[in-house]
Amino acid sequence: MAEDVSSAAPSPRGCADGRDADPTEEQMAETERNDEEQFECQELLECQVQVGAPEEEEEEEEDAGLVAEAEAVAAGWMLDFLCLSLCRAFRDGRSEDFRRTRNSAEAIIHGLSSLTACQLRTIYICQFLTRIAAGKTLDAQFENDERITPLESALMIWGSIEKEHDKLHEEIQNLIKIQAIAVCMENGNFKEAEEVFERIFGDPNSHMPFKSKLLMIISQKDTFHSFFQHFSYNHMMEKIKSYVNYVLSEKSSTFLMKAAAKVVESKRTRTITSQDKPSGNDVEMETEANLDTRKSVSDKQSAVTESSEGTVSLLRSHKNLFLSKLQHGTQQQDLNKKERRVGTPQSTKKKKESRRATESRIPVSKSQPVTPEKHRARKRQAWLWEEDKNLRSGVRKYGEGNWSKILLHYKFNNRTSVMLKDRWRTMKKLKLISSDSED
């Protein structure tokens, strides 16, 4: 091959002499060495490219793995924070905040691929409160079995939240069982009440102290039995709120809350004038807060690392049992639009209140908070003589404290159960409850 190349091209020396010269053996050997060196250099370059590519891919894979782990840690922090916010909204009765926080928690949960035991318990708490908030909406569906009512579903989850069955746990469990039947009877669904009773107390070996009592009440179709007055829905809610307060004290030390609290404290300790640069100050304050909480981050990451061995795969049921079937709107009991909707905190309100709350939000300016506007509108509504009359009649018939039943069976001007309670207290102070002659 070298010989063919040499013979085909004129040598430099031949050109200089004005004639072609035959290549010597030394020149031929040198040409072969040059060709070999060039070939080896090309091979070496190709090898370097091939060797360098896997290293870059490995680095990219390591970076991607680090990002994924960091996202999982951050998602865990957000889940704790949203559970904390959900508990506060539930306890304070802020239904709109409850709904928004619930939807945010749903998005976080659907993005998780695995769970620690602590995160799983957090999800159970969110699921439990969501079902309790929809407790009186019998057509709300949380289970694959459409017959299961919201309170039945809450009862099943409640058993998974707390391993130690203390007195509060037992009280809440019994109250949910009773109200799961009472809610059906209040809606006139006595057949469904029997079915709920069978599902809850179907075990023939179970010996519940109030099992026979409930069976007798169902058979008599006594919706307003004194037993239901003693173990009322409001009593159940108060007990659940006691548990929520426990969760709040437990989760108030979560990382995001601690970091946010440090930022707020840092801002409060500074005197910021309108001439200061807000962006620079904010960055500086947040940087200081981050420095203060660096140890908290390290501790949190250590906790995540230690608990990584105890992670469990996020089963489909953990996602679906939360909110996947709760996407049909927020106004379940609208008088003009009776539509099927699943699980919002407003489901325990009556139709009139739900419609009024929706309409009252429309004209509110964006610069004004919605909640104070609602309260101001409600305070301006004077109580009519007819409303006082209906309130006295309702208390006389159903008893003091059963405001939801009174609201359901008597006509009021866009009132809530809380309004009835406050008005009744005012009437007692003014000694207006004895004026029954007009009734």
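Count begins at 1; order follows the chain as displayed.
Every residue gets a Cβ built from N, Cα and C, even glycine.
According to Swiss-Prot, the experimentally introduced change ALA74 to Asp is described as follows: Abolishes dimerization and telomere binding; when associated with P-75. Under the DSSP three-state reduction, ALA74 (mutagenesis position) is assigned to helix.
The Cβ of ALA75 (mutagenesis position) has 16 neighbouring Cβ atoms from other residues within 10 Å, across all protein chains displayed. One mutagenesis experiment catalogued in Swiss-Prot, ALA75 to Pro, is accompanied by this note: Abolishes dimerization and telomere binding; when associated with D-74.
In Swiss-Prot, the entry for mutagenesis TRP77 to Pro states: Abolishes telomere binding. The structure shown retains the original residue.
According to DSSP, PHE81 (mutagenesis position) is assigned to a helical segment. PHE81 to Pro appears in Swiss-Prot as a mutagenesis experiment; the accompanying note says: Abolishes telomere binding.
Here the residue is the original one, while Swiss-Prot reports the published mutagenesis PHE90 to Pro with the comment Diminishes telomere binding. There are 27 other CB atoms within 10 A of the CB of PHE90 (mutagenesis position), with all protein chains counted.
One mutagenesis experiment named in Swiss-Prot is LEU115 to Arg, and its note says Loss of interaction with FBXO4.
Under the DSSP three-state reduction, LEU120 (mutagenesis position) is assigned to helix. Cβ-based neighbour count (10 Å, all protein chains) for LEU120 (mutagenesis position) stands at 16. Listed in Swiss-Prot as a mutagenesis experiment, LEU120 to Arg is described as follows: Loss of interaction with FBXO4.
Cβ neighbours of SER219 (mutagenesis position) (same chain, under 8 Å, six or more residues apart in sequence): none. Swiss-Prot lists SER219 to Ala among its mutagenesis entries, and the accompanying note reads: Loss of phosphorylation; induction of mitotic entry and apoptosis and increased radiation hypersensitivity of ataxia-telangiectasia cells.
Classification of SER219 (mutagenesis position) by DSSP places it within a helix. According to Swiss-Prot, the mutagenesis experiment SER219 to Asp or Glu carries the annotation: Fails to induce apoptosis and decreases radiation hypersensitivity of ataxia-telangiectasia cells (phospho-mimicking mutants).
Counting residues per DSSP class in helix, strand and coil order gives 39 helix, 0 strand, 19 coil for the domain 'HTH myb-type' (375-432). Swiss-Prot lists 375-432 with the feature domain 'HTH myb-type'.
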- Do you know offhand how many angstrom separate ALA74 (mutagenesis position) and LEU115 (mutagenesis position) by C-alpha? 13
- Any idea what DSSP makes of PHE90 (mutagenesis position), helix, strand or coil? helix
- Alpha-carbon spacing, TRP77 (mutagenesis position) to LEU115 (mutagenesis position), which is rounded to whole Å: 12
- Note on the structure: Mean pLDDT across the domain 'HTH myb-type' (375-432) comes out at 82
- Query: If you draw a 10 Å sphere on the Cβ of LEU115 (mutagenesis position), how many other Cβ atoms land inside?
  - Reply: 22
